[in-house]
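A.B. asks: Just dropping this structure here.
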Amino acid sequence: MKEDQVVAEEPGFQDEEESLFQDIDLLQKHGINVADIKKLKSVGICTIKGIQMTTRRALCNVKGLSEAKVDKIKEAANKLIEPGFLTAFEYSEKRKMVFHITTGSQEFDKLLGGGIESMAITEAFGEFRTGKTQLSHTLCVTAQLPGAGGYPGGKIIFIDTENTFRPDRLRDIADRFNVDHDAVLDNVLYARAYTSEHQMELLDYVAAKFHEEAGIFKLLIIDSIMALFRVDFSGRGELAERQQKLAQMLSRLQKISEEYNVAVFVTNQMTADPGATMTFQADPKKPIGGHILAHASTTRISLRKGRGELRIAKIYDSPEMPENEATFAITAGGIGDAKE
C-alpha cells in the first residue's frame, strides 16, 4: 500500500512510530504468559504504553487477572518504557510527530494553526445545519491526501451515532480533489453505534485496529459524541452517572489519540442554557456534556450560520490558538473557502 512506502521513506518518522507502538507481546520476555497477554488484548490494550495508561484497578477488572498478576504486568511494562520525565526541549522534539489534517478551507486551517491536530481531541459544536457533519465528511477525504510537513495521508474510522453518514457525499468531495471514488471509500472504516455502551465497546475495536495497522490510520471521527448519552441517560437523576460514563469514554479517546498518534474529531450538539438569560448573554445556548467534555477536548470550535451557505467558525477553547473567527463555505465539494 502506498501509505506504507511514504512512511518508510522517512527514517525519523519511522523510529518515532516504532517507539510509539511497542507491542504488548514484548512482555513475554519478562515472564508474562501468552494467555494473560491475550486477556489484555481482548479489552483493547495492545501496546506497552496502553498498560501505562491503564490503572491497576481497571486491569484487575479484566476477567482472569489477579492483583498479583497485574502487579507483575505493571512491573514488566515499566522495565520496557523510559521514565516519565523529559526536558521541555525533548518534549518539543517529540511534538514534531504531531501532524495536521486540512479542513478543506485555508481560512479555517489558519484558525486552527494548520488543521485538525493529531494526539488531540478537536470538538466542533453548533446548532443543526452549521456544517458539523459536512466537516466530518470533508475530513474523511482530506485525511487521505498527502499534506504539509511530510504528512503521508492515511485511513479513517468513522463512528456514526445519528445515522448521518452518506458515502455518496464522499464521492462528491472526492471529485473536488480528483481522487478515485472507490479508493476513498475503501479507506474509510464505518461503524454505526446504537447505544452509549456500544459506542464505548467500539473504541476497544478501534484501539485493536489502530494497533494492527500501526501508522496507517490517521483520524477517528465520532459524529456526534453526545447524542446517545442524551438518550440513554435522561433527567437530572441520571446526570451523575452519565457524566461518569462520558468521562471514561473521553479518557479512552485521549489515550487512543496519544498512544497511536491519530487525530480525534468529534461533533457535539447545543442545548438551551437556562442560566444565561440572567446574565443577558447574546446567545443563550451552550454545548452539551458539561465541564467533563469541556476539559477533555483539546480544541473546541463553535460553528454558527452566516449568510446563505457561509458558516462562521470560532475558537472557543484552545491551548495554543488565540480566540479568533474564520468564515468558510459549504460547497458541493465539502468545506471550502468563502468567496467574497
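Just so it is clear, glycine is given a Cβ too, placed from its N, Cα and C backbone atoms.
Pasting the relevant annotations from Swiss-Prot:
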BINDING   G126, E127, F128, R129, T130, G131, K132, T133  ATP binding site
MUTAGEN   R230 to A  Abolishes binding to ssDNA or dsDNA
BINDING   R230, F233, R236, R242, R311  ssDNA binding site
BINDING   R230, R236, R242  dsDNA binding site
MUTAGEN   F233 to A  Abolishes binding to ssDNA
MUTAGEN   R236 to A  Abolishes binding to ssDNA or dsDNA
MUTAGEN   R242 to A  Abolishes binding to ssDNA or dsDNA
MUTAGEN   E258 to A or Q  Decreases octamer stability
MUTAGEN   R311 to A  Abolishes binding to ssDNA
A.B. asks: Do you know which of the recorded positions R129, R230, R242, R311 has the most other C-beta atoms within 10 angstroms of its C-beta?
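C.D. replies: Top count of Cβ atoms within 10 Å goes to R311.
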A.B. asks: From the centroid of the CB atoms of R230, R236, R242, the recorded dsDNA site, which same-chain residues not already listed sit within 8 A by their CB, in sequence order?
C.D. replies: F229, F233, S234, G235, E238, L239, Q243
A.B. asks: Do you know offhand how many angstrom separate K132 (ATP binding site) and R311 (mutagenesis position) by C-alpha?
C.D. replies: 10
A.B. asks: About how far apart, in whole Å, are the alpha carbons (Cα) of G126 (ATP binding site) and F233 (mutagenesis position)?
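C.D. replies: Cα to Cα, G126 (ATP binding site) and F233 (mutagenesis position) are separated by 21 Å.
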A.B. asks: Between the Cα atoms of R230 (mutagenesis position) and G131 (ATP binding site), what distance do you get, rounded to the nearest Å?
C.D. replies: 21
A.B. asks: Return one of helix, strand or coil for R311 (mutagenesis position), based on DSSP.
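C.D. replies: Looking at the DSSP assignment, R311 (mutagenesis position) belongs to a strand.
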A.B. asks: Given the ATP site residues G126, E127, F128, R129, T130, G131, K132, T133, which other residues of that chain have a Cβ within 8 Å of the mean position of their Cβ atoms, reported in sequence order?
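C.D. replies: Close Cβ neighbours, site residues excluded: L303, K305, R311.
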A.B. asks: Give the three-state DSSP assignment (helix, strand or coil) for G126 (ATP binding site).
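C.D. replies: G126 (ATP binding site) sits in a strand per DSSP.
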